[in-house]
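> Below is one structure. I have some questions about it.
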Amino acid sequence: MEVVGDFEYCKRDLVGHGAFAVVFRGRHRQKTDWEVAIKSINKKNLSKSQILLGKEIKILKELQHENIVALYDVQELPNSVFLVMEYCNGGDLADYLQAKGTLSEDTIRVFLHQIAAAMRILHSKGIIHRDLKPQNILLSYANRRKSNVSGIRIKIADFGFARYLHSNTMAATLCGSPMYMAPEVIMSQHYDAKADLWSIGTVIYQCLVGKPPFQANSPQDLRMFYEKNRSLMPSIPRETSPYLANLLLGLLQRNQKDRMDFEAFFSHPFLEQVPVKKSCPVPVPVYSGPVPGSSCSSSPSCRFASPPSLPDMQHIQEENLSSPPLGPPNYLQVSKDSASNSSKNSSCDTDDFVLVPHNISSDHSYDMPMGTTARRASNEFFMCGGQCQPTVSPHSETAPIPVPTQVRNYQRIEQNLISTASSGTNPHGSPRSAVVRRSNTSPMGFLRVGSCSPVPGDTVQTGGRRLSTGSSRPYSPSPLVGTIPEQFSQCCCGHPQGHEARSRHSSGSPVPQTQAPQSLLLGARLQSAPTLTDIYQNKQKLRKQHSDPVCPSHAGAGYSYSPQPSRPGSLGTSPTKHTGSSPRNSDWFFKTPLPTIIGSPTKTTAPFKIPKTQASSNLLALVTRHGPAESQSKDGNDPRECSHCLSVQGSERHRSEQQQSKAVFGRSVSTGKLSEQQVKAPLGGHQGSTDSLNTERPMDVAPAGACGVMLALPAGTAASARAVLFTVGSPPHSATAPTCTHMVLRTRTTSVGSSSSGGSLCSASGRVCVGSPPGPGLGSSPPGAEGAPSLRYVPYGASPPSLEGLITFEAPELPEETLMEREHTDTLRHLNMMLMFTECVLDLTAVRGGNPELCTSAVSLYQIQESVVVDQISQLSKDWGRVEQLVLYMKAAQLLAASLHLAKAQVKSGKLSPSMAVKQVVKNLNERYKFCITMCKKLTEKLNRFFSDKQRFIDEINSVTAEKLIYNCAVEMVQSAALDEMFQQTEDIVYRYHKAALLLEGLSKILQDPTDVENVHKYKCSIERRLSALCCSTATV
């Protein structure tokens, strides 16, 4: 046990961890029954969170309230600071909602009373919490055991982001969790204490519906959604009481000036409304008649069945979707039990429910009136079904007696009985029981007498939240912001009758399409303009809706007013996702707000068709979205061929060219998700020139590291002709091999000129190439790659082994840049420098993928093996390494995009000529850009759970910058090289010094602070001096 003042804790009793601390469950050393929560903050992190810690301690000491977590003690040890706080044994509201799904209005009122009481004292002291969310609202049971709602005490916790805000002042710091942030906070505008009211509104909405009102894939998407939509209207269920609906609409106002103030919140009628006191259900005499073959235990243990687990629900859903219809639903069928056991059912746990007995034979069913619209499930989930043994009642021979105060409702039910007497019966012959919620307008109830266990046919289909029978709105996950509400035809159906049918028939039978009037389908959903990336996802969701329903097939009118997407698992993950030739996919490519670095491969589209958007602002939005070219074709074709099908200018001629090029070129599969049609070089040659990157050439399609590409033989050329290439000079070094030898071999000629289109990138030194290529075209050998095996270099002046066949004399020619203007050469030099810099940055990402030593040090620190703490720290280390990788990849992508935009602007202005060197460097920049985007997407997918669970890391992540990482890596590289030099290990010292100098030089070009630039420049100069000293010593030796 670890001792902290008068308290102690065990490191195995981990409660949770946040951005700056780990929380353990502890106890008082003398009063062992006094449980506390001990927050341990490592002093290594204290420098970053010291201000937050001081504010939290000060605020907690000042706030003494039963609905605010109490602070008992603060202890400072050599390595840590401990806060001893009140322990809440009920977990947090997020766990409670995870277990319950949704809450009833009465339960919400009980919780909201306590939240308002805590907010009243915060408001009186001028404190804003700034991070109100279900995870920071704790639950405490008074008697240490789970009881009903009245025994739950709400506690507001985690005041790390809280601050004092005096009257008539505004704050502008980004704090909190994005889904619960007020729009003015997430948009980095000035805000006041009303930001907490928005957070309370989102929490209430989640308690009522099961999800926050406005969601998105990322904080950036949510911010864009708030910026686009000036007025927000949350989708409030129709069965919500007017007071609660008014409260939600008042709290969830986008403009803080229109938002409800604290005084109106504290005195709102919903909080002041006195809930109707619930009495025990009155037994209703029923029709007599035996139920054959019924048997059920009467033990109380089987009366209330617990909700099925997730695997069970998945199995149930599969059975329900594949099972045939079981006939028309039997609504509110009453069992043939007696009323003698009514006292057993009047438990306090049934506060929010009306238990309906099996009193009516299976051939009777009726609809509930609209006045008795059922409401959401609350405390417990009760299900009873099957066949129960009837008990003789003394009133069994009499007609049903109306329940007191419900004569009119009972008369209407009796009329419905008569009108629906001819409806079909249950094929299984067993009456069904159901659990129906009371509504505000009609607290009518029937007594469910006896008990029975659920049968498979009676199991309610759920998906993510609990569905009590009678819930007027099925669960479906919240749509992504910006998506288009679809109209369902198989999941929803509307009834024009005045009554709302409540079916809990778990059959998956489809509903005829004509049963869904469009006027009801649009309902009160929030409709917003779709983002371009969501169009493709919605197309996939529309394909799956008819075969993947998420709600019972016989839905009432309450189901049809709020169409929503299906379940989260189907958002954008349809196996049918492919790159097709539909106009919608093409529109996605040509209308995407992301920077289209390279234009269309055809000359009909103007090159450099790049939207004028800032690349840095789109990077995070890009990596969190899925492009339609995500999956590659299964037949092994390169995505670049498929991408041509997406082009608007696609034609049969284009397809035939693709087939020919596919047969000639051995093309590699692109790792990027951007279409190669967008990535083809737009820096085309001069108008009328055939030497353009818009044409298929070996330089454009050869993968890095691959051997040269051989062109097909033209008709009439002998395949066995020997080709000889004469150039002047010495053979090039392997490190400076030509990047292109796209040369058309000619027959024997004495011409000294060059007709090569690739000569500009060849080495200035001449050489003689002798070989027997399969055709008259020589392929290209990229840097570092070996040439074709049939070629060999012969020094100038020596006789070639054979002069038979074709001979070409290739004179050395000057690079194109020699004759260019200085602006051209400076821009090209800058592009090459940024290319080398980003390649060094990409090399750094390989070593940032997680620190395995951290886990080992944690084991030695805690002296325990395989503990929860070590596992969590190890996983946290891996995720943090991925965060650093993501930051570096995003920075590299930003720099590459900026370089490509610079090249585009310079070409348009005529300062940069589209020479071969320019085209090659642009091609390399674009390939690296695609690679960075692909890696960003993969890392974002891996970190989705990390970001969602660690919302408190958002400020810490903002402090992780690529510039700091690059600088630290350069310093470590120089230090390790100097250490190796001291120990005479000089294999790659010069290489590491050069790489560090290159990183610092690139860093000096992107830093903004002049002081930082000056320091980096001094460090780089010292590295260069050391390099010159090494060169001098090497020359001397």
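Using the three backbone atoms N, Cα and C, a Cβ is placed for every residue, glycine included.
None of the noted substitutions appears here; every position holds its original residue.
On a predicted model such as this, the values are computed, not experimentally measured, just so you know.
Pasting the relevant annotations from Swiss-Prot:
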DOMAIN    9-271  domain 'Protein kinase'
BINDING   V15, G16, H17, G18, A19, F20, A21, V22, V23, K39  ATP binding site
MUTAGEN   K39 to T  Decreased kinase activity
ACT_SITE  D131  active site, proton acceptor
> In angstrom units, rounded to an integer, how far apart are the Cα atoms of V23 (ATP binding site) and D131 (active site, proton acceptor)?
18
> Taking the binding-site residues one at a time (V15, A21, V23), which has its Cβ surrounded by the most other Cβ atoms within 10 Å?
A21
> How far is it from H17 (ATP binding site) to the residue listed as 'active site, proton acceptor', counting Cα to Cα, in Å?
16
> State the Cα to Cα distance, in Å, between K39 (mutagenesis position) and A21 (ATP binding site), rounded to an integer.
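Per the Cα atoms, K39 (mutagenesis position) and A21 (ATP binding site) stand 6 Å apart.
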> How big is the Cα-to-Cα gap, in Å, between D131 (active site, proton acceptor) and A21 (ATP binding site)?
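Cα-Cα distance, D131 (active site, proton acceptor) to A21 (ATP binding site): 16 Å.
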> In the structure shown, which of the recorded positions H17, K39 has the fewest other Cβ atoms within 10 Å?
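Sparsest of the recorded positions H17, K39 by Cβ contacts within 10 Å: H17.
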> Find the average pLDDT over the domain 'Protein kinase' (9-271) in the predicted model and report it.
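The predicted confidence over the domain 'Protein kinase' (9-271), as a mean pLDDT, is 83.
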> Under DSSP, is A21 (ATP binding site) helix, strand or coil?
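The residue in question, A21 (ATP binding site), is coil (DSSP, three-state).
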> Helix, strand or coil at V15 (ATP binding site), per DSSP?
strand
